[in-house]
Amino acid sequence: MGNVEIPNWLKALPLAPVFRPTDTEFADPIAYISKIEKEASAFGICKIIPPLPKPSKKYVFYNLNKSLLKCPELVSDVDISKVCKEDRAVFTTRQQELGQTVKKNKGEKGKSNSQRSGVKQVWQSGGVYTLDQFEAKSKAFYKTQLGTVKELAPVVIEALFWKAALEKPIYIEYANDVPGSAFGEPEDHFRHFRQRKRRGRGFYQRKTENNDPSGKNGEKSSPEVEKAPLASTSLSSQDSSKQKNMDIVDEMEGTAGWKLSNSSWNLQMIARSPGSVTRFMPDDIPGVTSPMVYIGMLFSWFAWHVEDHELHSMNYLHTGSPKTWYAVPCDYALDFEEVIRKNSYGRNIDQLAALTQLGEKTTLVSPEMIVASGIPCCRLVQNPGEFVVTFPRSYHVGFSHGFNCGEAANFGTPQWLNVAKEAAVRRAAMNYLPMLSHQQLLYLLTMSFVSRVPRSLLPGGRSSRLRDRQREEREFLVKRAFVEDILNENKNLSVLLREPGSRLVMWDPDLLPRHSALALAAAGVAGASAVSPPAVAKKELEEGHSELQNKEKTSLLEELSLFMEKLNDVYYDDDDGLLNDFQVDTGTLPCVACGVLGFPFMSVVQPSEKALKDLSERQGETDAQEIMTLSSEKSDCEWKTSSRYIRPRIFCLEHTIELQRLLQSRGGLKFLVICHKDFQKFKAHAAIVAEEVKVPFSYDDVLLESASQEELSLIDLAIEDEEKYEHSVDWTSELGINLRYCVKVRKNSPTKKIQHALSLGGLFSDTSQMLDFTTIRWLQRKSRSKAKPSSTSSFTPCEHLEVKADGKLRDNLDSQTGKKEEKIIQYSRKKKLNPKPSAEQVQELATLAKSKDFDKTCKNFSSRSHLDSAIRSEMNSEIGDSGRVIGVSFSINPCSSSFTVGHGQEHPEITVKFGSDLDGNVTNSLSMVNGDSADLTLTSISREQHQGHSMTSNNNGSNSGSHVVASQTILVSTGDNHDGPRKLSGDYVCSDVSVRGIQEAVEMSDQEFGEPRSTVTNIEDEQQSQIVKPTQREAVFGDHEQVEGAEAVSTRENLCSEIILHTEHSSAHVGMEIPDINTASENLVVDMTHDGEPLESSDILSSSNGDEASSNGLQVLNDELSMESEVSSSENTEVIEAPNSMGEAKKKRKIESESETNDNPESSIGFIRSPCEGLRSRGKRKATCETSLKHTETSDEEKKPIAKRLKKTPKACSGSRQQEVPTTTHPNRCYLEGCKMTFESKAKLQTHKRNRCTHEGCGKKFRAHKYLVLHQRVHKDERPFECSWKGCSMTFKWQWARTEHLRLHTGERPYICKVDGCGLSFRFVSDYSRHRRKTMHYVT
């Protein structure tokens, strides 16, 4: 077998994570799994290796045979009289198909014959085996497939398995879903679990008796009579084997299997573990709350599937050969279903049918297809003695490497609550009955965390070890979900109770008419069975007498110890008392619309008479006549119950609200909101729980009245009809809101694509018609070429601006679908504004822009077209997020200029063109794409009006107005038309862009502008570059009169000689360069970052006739850029500022904050103020850093305040100035008591300085700052302490934890009980504290 070729895809599959809990962590399985869930759920599966060796084969077989004997349905086909007791422990297997039936046709490689690829045949074979028999058959099959090779590498067997899946079919047997367990029953633990298990079995037994059809001759079969032969045979052999069983138990006590069975990881108890959401499930369901056994052979496989209700699952391999697992993370479940639908079921099948087919657990496809589709998948090899945990919504598949015996059960951590509701809807859509109500389980689990007696009254302090802290975190998540659910129900309730005629009543399931009759019948049966035979009564009296004598012999100390153990059980582990306080078995009702078992609020709904008349017009003559008759005869009756078609139905509150909106135009509906009587008990604790988890509890109290007898009858009728006529046609199916009816129709008639009227997570959507945004090529219109003007006057290309802001490509594109955002487009402009062009003018130019002649005349313009195309093609490959990706192409030329906005899904392209008419007036036009409107307001520039004071004509006829003297921010709304303002939905925090250069970059003379340059500045001039706060991000475009008022500045401030680009963001680092290009055009490169991610540089081309561009470039500084980021930037830079710049900076920040708060409200709804409206001119920059630091008042240029700017540091500037700049300063860094923590905001820093933890969900307060610093190890998982024992590599967060760990190596037991006569010693203080609490060994 050494020549087996391992596929490359199999070699590349990553391994799932493996965890090794310590003895302390192993004590609480739910707490430990909750701890690793964040890391492990990213893979969908993980392996946990317990700190105990695997159990022996003898121990496993003994417990499994003992468990199989308790299932009489497994031995129904065996003649008990002919076999011994061990041979009666049998199980049945299921035959599986592995391979493909391929029929080769001419010209084709092969096709699957009569069945789709990936769907395998699984059926009952009828084979009955004992463990020894099936093991022998498995070994024989192994030899036929692999020969005499005993051990093969797991990857080799995996390659052989997937190779066999593509070849001629072979048939394997697999004993799956066998009720039972190979764990031994724990001793003196989980007493309440065994009691509930008996109660659950009794519930199923009563249900079977009530629903069991009559046997032969019309007589009901009696379970007692059927079990009599088996019971008598068992009793006859019980005495002979009793001593043998006792010897085996004594022999196995203390072994690895015995220790594991008596731990919390015993799968018989995992579903009922403290902290598991499934702990309070009322029924005992095999495979969910009780484990099932899986006995396999070589290549026995289980199909791709998720667990019932998408719960967690825990699997333990007791003995035998390994198993291989493959899993897909839960985040890719929808993608996985789509790949399976297209490649295995065919594209004609819809999403719901594919989901149903996957639920049948017959789909076996290779992970190669999954990985090839871009979906991550991992593999895992489970060896005997190891646990495998799968997480909610994670699809997994696997197979066995030989004979083995495994076991599995379900449970749920608090994280399952995030998917519980959607999982219930998907289960109902697959036509499966719900097994649980996630709301009821949440409420009961929360109540189990609420102590009925304050824990402070318990003797002895609680331990603060890791297990207790994990328990507190687990309780926090559950309690917070509990409060949020109650508030959400209250919100829905408030909406419904505002409707006229609404009513809320409290109902008791025990008071329903039908339930009362059944209760009386059950009481009569119980009374008849209460008469015990004399022998049984005598035996009970003797047992009671002996028990009394034993109690008399019990010492006072033992009684106190027993009392404390029971008290601790009540507070922490025992839940029998809690179950007695609430009605667990009744009170959950399924919603017609979604199939979810609702609790505690539901509603009984019926259409109004007007709505019924509207429905009658759509029905046949018989139904319409019946509806009209009922409407006329019983018009005085509010509820109509005689017709099955219009019978009242049960809905959850959420879908009652949706149904009310749906029928609002048809006459509305009648509804009765019903509240379970236990809700008052839950609500009594809600305010206290909300205070514990720090959630505001704003609850609107409503009046709860007890339901009248008529209302109870109405509720009972609705429940009874749900059971009898769940698939029949009625008004809910007519409206398309009956989920089970929709599923039934789609299953029976696949051609009928019936749709559900309410939103159910897209289950009824046709995914084949959904857009795949990853394959969309975002269009970018090319720049217009230069046009040949008919006028004799010549023009020179003046400006070409191209801005590109790119964000990180996200994987989840559909989450951004539907977001309409305002984009910020920045362009250069002159100060003087013209009135807004008329609508006719815009429409005329838009028509002209679309004409072919216009395209031909402009195709030769722009020498930079090849650069534009390259940048646009690069942008097309990178755009993927509508919220963060903006592509803007902006150009201005005498004939036509346009800019293109490329962004997300809503508007792939928006083109706006500027044209110059023969008179020189710049006009605007707008081109709409995909039929969507884009509101845009641009400014027009009149050269005639501007020429007198800001523009001149040079000798060669070119327009000197091409100088960039200011920058204006324009907000373009790409959404629908709105009358009011809308806030920007993105996270862009963009300042007004002011362009300031140095004298070397742009040099303009005073004579060129027709007026002298002013050197007088004031404080207001310094504040023109403002930060755009979130409240200022409103895109409303009005007339230009509103803008002109905000842009009124002196003429001297418009004519700036320098350009600076400011981009305000919390983490933006901006750099600018202007390389040397010809005088006709200059290339400006801007480097930006957004949220810590680098944005690609975009080219900004500005031309100035006669201007010179410095190769050193423009230096840009963010006003709030930290000193640390300046020093650690990629280029060696330093901050150059005046000696009193720190004081000026503080004053400037204060003035900025005041100007922002006192700003005119109208300024937030018009154009953003240009930074050039108040720019001050400043002096030339000195050549060296020494001269740049000097402040000379005699020079006019040096009298101006020196602005803070970023400058390349020459090598000569490495003196004392660099030492003065702190290299590790940070605006939000803590320096208390040696603390060096940094924070995102000043608010968190202030909270931190108050000795309070800023981690989300924590908020703990400490009496000293050093304790807060140490506390951060909990959240950062820092482990600075290492075990000093040679060969041990364990690390610890705390010194005391390492000290206690060292006692495991040294054997030290320092804690000794000081009570006389005890003398027990303990290694850990927690064990000593527990001993004192249980035995009351306190020494005063």
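Including glycine, each Cβ sits where the backbone N, Cα and C put it.
Every position carries its original residue.
Summarising the annotation, Swiss-Prot assigns Fe cation binding site to HIS305, GLU307, HIS396. DSSP classifies HIS305 (Fe cation binding site) as strand under the three-state reduction. Counting only same-chain residues at least 6 apart in sequence, those with a Cβ under 8 Å from the Cβ of HIS305 (Fe cation binding site) are LEU358, GLY359, LYS361, THR363, TYR395, HIS396, VAL397.
What Swiss-Prot lists as Zn(2+) 2 binding site is CYS1253, CYS1258, HIS1271, HIS1275. DSSP assigns CYS1253 (Zn(2+) 2 binding site) to coil in the three-state reduction, outside any helix or strand.
The Zn(2+) 3 binding site annotation in Swiss-Prot covers CYS1283, CYS1288, HIS1301, HIS1305. Secondary structure at HIS1305 (Zn(2+) 3 binding site), taken from DSSP and collapsed to helix, strand or coil, is helix.
Over the domain 'JmjN' (16-57) the predicted model carries a mean pLDDT of 94. Taken from Swiss-Prot, the feature domain 'JmjN' applies to 16-57.
Non-local neighbourhood of ALA424 (mutagenesis position): HIS309, PRO434, HIS438, CYS594, GLY595, VAL596, LEU597, each in the same chain, at least six residues away, with C-beta under 8 Å from its C-beta. Among the sequence features in Swiss-Prot, the mutagenesis site ALA424 to Val is noted as follows: In elf6-5; reduced the H3K27 demethylase activity, defective in the reactivation of FLC after vernalization due to H3K4me accumulation at its locus, and reduced FLC levels, especially in flowers and siliques.
Helix, strand and coil counts from DSSP across the domain 'JmjN' (16-57) read 16 helix, 6 strand, 20 coil.
Counting Cβ atoms from all protein chains shown, CYS1283 (Zn(2+) 3 binding site) has 16 others lying within 10 Å of its own Cβ. Checked against HIS1301 (Zn(2+) 3 binding site) by C-alpha proximity, the binding-site residues GLU307, CYS1253, HIS1271 yield HIS1271 as the nearest.
Here CYS1253 (Zn(2+) 2 binding site) comes close to GLY1259, LYS1260, LYS1261, PHE1262, LEU1268, HIS1271, GLN1272, HIS1275: these same-chain residues lie at least six apart in sequence, with C-beta atoms under 8 angstroms from its C-beta. According to DSSP, CYS1288 (Zn(2+) 3 binding site) is assigned to coil rather than to any helix or strand. Spatially, by CA atoms, the binding-site residues CYS1258, CYS1283, CYS1288, HIS1305 include one closest to GLU307 (Fe cation binding site), and that is CYS1258. In this structure the alpha carbons, written CA, of HIS1305 (Zn(2+) 3 binding site) and CYS1258 (Zn(2+) 2 binding site) are 35 Å apart. Residue with the densest Cβ environment among the binding-site residues HIS396, HIS1275, HIS1305: HIS396, by other Cβ atoms within 10 Å. CYS1258 (Zn(2+) 2 binding site) and CYS1283 (Zn(2+) 3 binding site) have their C-alpha atoms 29 Å apart, to the nearest angstrom. The binding-site residues under consideration are HIS1271, HIS1301. Their Cβ neighbour counts within 10 Å are lowest for HIS1271. Comparing local CB density within 10 A for the binding-site residues GLU307, CYS1258, CYS1288, the maximum falls on GLU307. Look at HIS396 (Fe cation binding site): DSSP puts it in a strand.
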